[in-house]
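A.B. asks: Under its mutagenesis entries, Swiss-Prot includes SER366 to Ala or Glu with the note: Partial loss of phosphorylation and loss of interaction with RAN-GTP; when associated with A/E-376; A/E-380; A/E-419 and A/E-420. Recorded in Swiss-Prot as a mutagenesis result, SER376 to Ala or Glu carries the remark: Partial loss of phosphorylation and loss of interaction with RAN-GTP; when associated with A/E-366; A/E-380; A/E-419 and A/E-420. Quoted from Swiss-Prot, the note on the mutagenesis of SER380 to Ala or Glu is: Partial loss of phosphorylation and loss of interaction with RAN-GTP; when associated with A/E-366; A/E-376; A/E-419 and A/E-420. SER419 to Ala or Glu appears in Swiss-Prot as a published mutagenesis result, with the remark: Partial loss of phosphorylation and loss of interaction with RAN; when associated with A/E-366; A/E-376; A/E-380 and A/E-420. Listed in Swiss-Prot as a mutagenesis experiment, SER420 to Ala or Glu is described as follows: Partial loss of phosphorylation and loss of interaction with RAN-GTP; when associated with A/E-366; A/E-376; A/E-380 and A/E-419.
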Amino acid sequence: MAGGIKVSVWSAVGPGPRCWGAGGGGGATWLLLVVAGCVVCGSADVNVVMLQESQVDMNSSQQFCYKNVLIPKWHDIWTRIQVRVNSSKLVRVTQVDNEEKLKELEQFSIWNFFSSFLKEKLNDTYVNVGLYSTKTCLKVEMIEKDTTYSVTVTRRFDPKLFLVFLLGLTLFFCGDLLSRSQIFYYSTGMSVGIVASLLIVIFMISKFMPKRSPIYVILVGGWSFSLYLIQLVFKNLQEIWRSYWHYLLSYILTVGFMSFAVCYKYGPLENERSINLLTWTLQLLGLGLMYSSIQIPHVAFALIVIALCTKNLEYPIHWLCSTYRRMCKASGKPVPPRLLTEEEYRIQGEVETQKALQELREFCNSPECSAWKTISRIQSPKRFADFVEGSFHLTPNEVSVHEQEYGLGSIFTQDEELSSEEEGSEYPTFTQNNFLT
């Protein structure tokens, strides 16, 4: 009897000749296949320990389940539920969804057999539980005897999630500034070179490989192995720094300098399209970090929508302000223009005259001016040539005539005429000349 199923094995071990294989070895093989199939089909009872938000100490392999009964609230957006397994020696931890999957782990199968060798063996590991996950189960297997371990369930505010959210918010709102910053360009290039140096080497090797070459299979395996090494290093970074800090520091300095040299050779981005692509990439990365750092999906979606609206809010606000100004100008009374005083009129006339004369000199000295055609149309070519060279544009005689007509003498004459006309009035009229002030 195996799992409630009767197995008949007489045909594999009974006497008499059999045609299942040479030397009767096929009968034993058939027996093993039947027994293995029955073991896979059979079901075993699983002893499961229900976890609470506390600590449990064990000294044997055991299965655990945690049932989340609390409904997440809006203030739990950065709350994380973790199951920590801390042991004195190496243990293997497997996470599944429910008890049925735990029963499948207890049954023999080829997949479970090979996957047991691929799973990491750690003495301190964390299992994250989603806030909306109703149940999470895990299996702790002891590798060595005399191993003790503790299983702790915690529900607390995670500052890492908050920092990731701030990083995503910064990338989204400052992506256009960061894409044009040289400091961001060099720091990002050095960081990528330090973290993914092995991936970059494999990528450079693939550039020299011929197309349709079998070596691409090895390169794909190299990519996967490199990603696995990066993940493994980050998980054990603290231990690596404690034991091999001098090698790690030498690696960071060497690869960082090489990455800086490569970035310096190519220089920051100058093409506007490339800058736009980098900006959009940073903004999408920021939105992804914001969504992944918030544990409640609908709150994360709402915050992303608010961020998108806020980012593009300047355009509708600018349009509304310009529309409001146009409406105010259309509905309001026209404001009469302010008239210039005599002093302002005189100053403006002098400034504009000098400006126009200078522009005329520049035009006459430019290749666009036809000198012979201009000279043929004027009465005094020498005077025109002196003016182009910087001489005054009026002769002394013209200045004298202008002063007699519009200068101080003409002003006194006008004042005398006005005084004689107003002698019979009761109150005399005084005329103020702004040219004298």
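Each residue's number is its place along the chain shown, starting with 1.
Note that Cβ sites are derived from N, Cα and C of the backbone, with glycine treated the same way.
Don't expect the noted substitutions in this model, because it carries the original residues.
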A.B. asks: Measure from the CA atom of SER366 (mutagenesis position) to the CA atom of SER380 (mutagenesis position) and give the result in Å, rounded to a whole number.
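C.D. replies: Pair distance, Cα basis, whole Å: 21 Å.
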A.B. asks: Check the DSSP secondary structure of SER380 (mutagenesis position), expressed as helix, strand or coil.
C.D. replies: coil
A.B. asks: Rounded to a whole angstrom, what is the C-alpha distance between SER376 (mutagenesis position) and SER366 (mutagenesis position)?
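C.D. replies: Cα to Cα, SER376 (mutagenesis position) and SER366 (mutagenesis position) are separated by 18 Å.
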